[in-house]
Amino acid sequence: MPLSYLDKNPVIDSKKHALRKKLFLSCAYFGLSLACLSSNAWASVEPLSVNGNKIYAGEKAKSFAGNSLFWSNNGWGGEKFYTADTVASLKKDWKSSIVRAAMGVQESGGYLQDPAGNKAKVERVVDAAIANDMYAIIGWHSHSAENNRSEAIRFFQEMARKYGNKPNVIYEIYNEPLQVSWSNTIKPYAEAVISAIRAIDPDNLIIVGTPSWSQNVDEASRDPINAKNIAYTLHFYAGTHGESLRNKARQALNNGIALFVTEWGTVNADGNGGVNQTETDAWVTFMRDNNISNANWALNDKNEGASTYYPDSKNLTESGKKVKSIIQSWPYKAGSAASATTDPSTDTTTDTTVDEPTTTDTPATADCANANVYPNWVSKDWAGGQPTHNEAGQSIVYKGNLYTANWYTASVPGSDSSWTQVGSCN
């Protein structure tokens, strides 16, 4: 968020390790029933990697949508949402794939004043995101991060040691730089922090802020960072930013860098005003068309247009209703969109790595009479669109066999671990 807000491409650069999916099963090893699978199966998120100007999840360019929390600063009001319950609700009710922990740094009540308290808030969110098969953005929420480079390095080293083996975690090392030089100020800071992270975590996605409140992505694209799995921040507010900023984004994409919208709003850039429906829809189309992942600002109940909730309530604002609909209908979902948990320590399930389609040892005869036949999908991305995929628990027939989706999938039935073969239709 701008400071004024405070005053009120190529060869796929995939993970070194093979892509794995984790299924957490509360039933017996592979003798599982469909009911068990749909209610207790867990798919860990796919690792993210940068390929040219796209971010890949596994081996396919995808984008995900979710929510940004408000500043974590003590006493600012948004910290009450830094809970496992909040994250689980986003997963279950919103079908969110991303949650962003916006850890305030220099301002009152932020990390520099209370490092332990703010770090604990971030870790609660990250731990809950991992438990709920979501991506978690660890955000250094600063407008002048170059002034605290050593603190940023120490913080992200600690985060990398704790979470570097989790594909869920994304490092956002600079929120919104002011009107400062990319090449002389932001880039040197970013290179130092990236180097420190990469010494511990060689491959998780790192996002770097860009000049002028993360709008001048075109400037960064002309002098990109020479490191792998780096994306660049684009922020917009639909009431303020329109086609001219999208043109900057197009130029950056044409120059070969990947973008990630870690913060966006339906209203004005100062957080006030009503929802700009036309520009919000234009931005959503732009992000979907270009596979740009995004997190909406802000899951909060402050008395302003950008907030998800009205003050001291769980009633959705105009913006909250709009954003929830956008996230729920986003074409790609992380992990299992159908389940959520608030306390992973109470989970008594068995952790089983599955690298291929899940099948029973001897598929039984299945009732296929009422099932769609591939490629006649069951679910739509948009209410008025054509069916494009299956959601968790939805079945489809392919080559005489009945398959059920374990999570959101548009792959060929039986071709990967997003499917379970229920039985033969013969």
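Quick reminder: no glycine exception, Cβ is built from N, Cα and C everywhere.
The noted changes are left out; the structure has the residues it started with.
Here Swiss-Prot flags E176 as active site, proton donor. In the three-state DSSP scheme, E176 (mutagenesis position) falls into the coil class.
Annotation comment: Swiss-Prot describes E263 as active site, nucleophile, evidence class similarity to another entry. Within 10 Å of the C-beta of E263 (active site, nucleophile) there are 28 other C-beta atoms, taking all protein chains into account.
Quoted from Swiss-Prot, the note attached to the mutagenesis of H141 to A states: Loss of activity. Counting every protein chain shown, 29 other Cβ atoms lie within 10 Å of the Cβ of H141 (mutagenesis position). In the three-state DSSP reading, H141 (mutagenesis position) counts as strand.
There are 24 other Cβ atoms within 10 Å of the Cβ belonging to E176 (mutagenesis position). For the mutagenesis result E176 to A, the note given in Swiss-Prot is Loss of activity.
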Alpha-carbon distance [E263 (active site, nucleophile); H141 (mutagenesis position)] in Å: 11
